[in-house]
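Novice: Below, the features straight out of Swiss-Prot:
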type    : residues      : note
MUTAGEN : Lys198 to Cys : 6.7-fold reduction in CLIPB9 inhibition without affecting the interaction with CLIPB9; when associated with C-359
MUTAGEN : Ser358 to Glu : 3-fold increase in peptidase CLIPB9 inhibition. Does not affect interaction with CLIPB9
MUTAGEN : Glu359 to Cys : 6.7-fold reduction in CLIPB9 inhibition without affecting the interaction with CLIPB9; when associated with C-198
Amino acid sequence: MNKLNFVILCLAALLVFDATAQQDVHGPFQGQRQNEFDLMFVKEIFKNHNSNVVLSPFSVKILLTLIYEASDTSFGNAVSNTKRELSSVIQNDNIDHTRSYYKQLLESAQQDNKDYDLNIATNFFVDDFIEVINKYQQIANTHYHAMLEKVSYSNPTQTAATINNWVSEHTNGRLREIVTPDSLEGAVITLVNVIYFKGLWTYPFPEVANNVKPFYGTRGKPTNAQYMEQNGQFYYDNSADLGAQILRLPYRGNKLAMYFILPNPDNTVNQVLDRINSASLHQALWYMEENEVNVTLPKFKFDFSEQLNEPLQQVGIREIFSQNASLPLLARGRGARDEVRVSRIFQKAGITINELGSEAYAATEIQLVNKFGGDGVQIFNANRPFIFFIEDETLGTMLFAGKIENPVF
């Protein structure tokens, strides 16, 4: 029986907020966002869950881009179906632009900043008998800051511990387990990306003990939630096109911000999601202006994990999971070259939001296998389900996204 050779993709993300008051001199990103895939992927996940969700579309996309890089071919100008499909879905038509984009973002994330912690890291955990092709190693390291570590999948307990320890280290201990020994059965390569963010609100909320009020979930029955409140000048818009209010809360450091999309009382989260696409969201964010806003938000803290194979197939990424997968630049060695496919993509994420700020984290894993085997004071009262996302505003990159159906803190 042939050994199954898996490539696993794992993602992890973490977000934490704290704050000391500081002037917000940095407004929303005004350029063209590259978020078509992000929104399509997020909407696919959201529609399958009637509960709280948090995930990192960025973490998924960077690993899929690394798989895209491996789908290149040395046979003249031929383009494999694997590469064509990935390019179409994740919008990698210009690979030089894509590489420059990731390199710029990752180098920016590595800069020391006293106002926030942002850590993005990618690692290949490769079986001893697999040799990753030098050209691919150079591409992965130079443009995506990806590192490589040799492990022995014949000892899955030790390898799982190695991977989990790496994830824990890069998320400040918030994520302790992304793989288990059983989940590594047949694996030859595991690609892991982690993203960790701990930020301070530019304008922290006053801490008030036991500020408990009703939260009206989709089922109509109110539950109690702990709220935080403040008045201040914030970027805000009530979008008629989306049928929702949009609020921006910046973090210290003039780099990142959190956006909240609150459906109007006569709309639901799903109805707003149906109206959101790259163009409509860009327009809604463009129309945001500084207003005096009375902000009421629930505090929340939760983790979320999801197998991503099915959602990704629903948005058009199918070939990497099939017997027809073509990843010739990834590796060579016994049972590797032209004989690997992606078996599993998995993400685990978490988020904490309170008066001081937020903490969020996510890890994504990909496993490859042998393929043979306004006017006046605005009121923003988030006492009903809403959507949120955290953006790196230097490039308009959506790092985290989620929805709240029942705030638990």
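Just so you know, glycine gets a Cβ as well, placed from its N, Cα and C.
In terms of burial and nearby residues, how do these features look in this structure?
Specialist: In this view, Glu359 (mutagenesis position) is surrounded by 24 other Cβ atoms within 10 Å of its Cβ, with every protein chain counted. In the three-state DSSP reading, Glu359 (mutagenesis position) counts as strand.
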Novice: Near the Cβ of Ser358 (mutagenesis position), how many other Cβ atoms are there if near means within 10 Å?
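Specialist: A 10 Å sphere around the Cβ of Ser358 (mutagenesis position) contains 29 other Cβ atoms.
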Novice: Report, as a single number, how many Cβ atoms besides its own are within 10 Å of the Cβ of Lys198 (mutagenesis position).
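Specialist: Cβ-Cβ neighbours of Lys198 (mutagenesis position) within 10 Å number 22.
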Novice: Quick one: pull the CA-CA distance for Glu359 (mutagenesis position) versus Lys198 (mutagenesis position), whole Å only.
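Specialist: Cα-Cα distance, Glu359 (mutagenesis position) to Lys198 (mutagenesis position): 5 Å.
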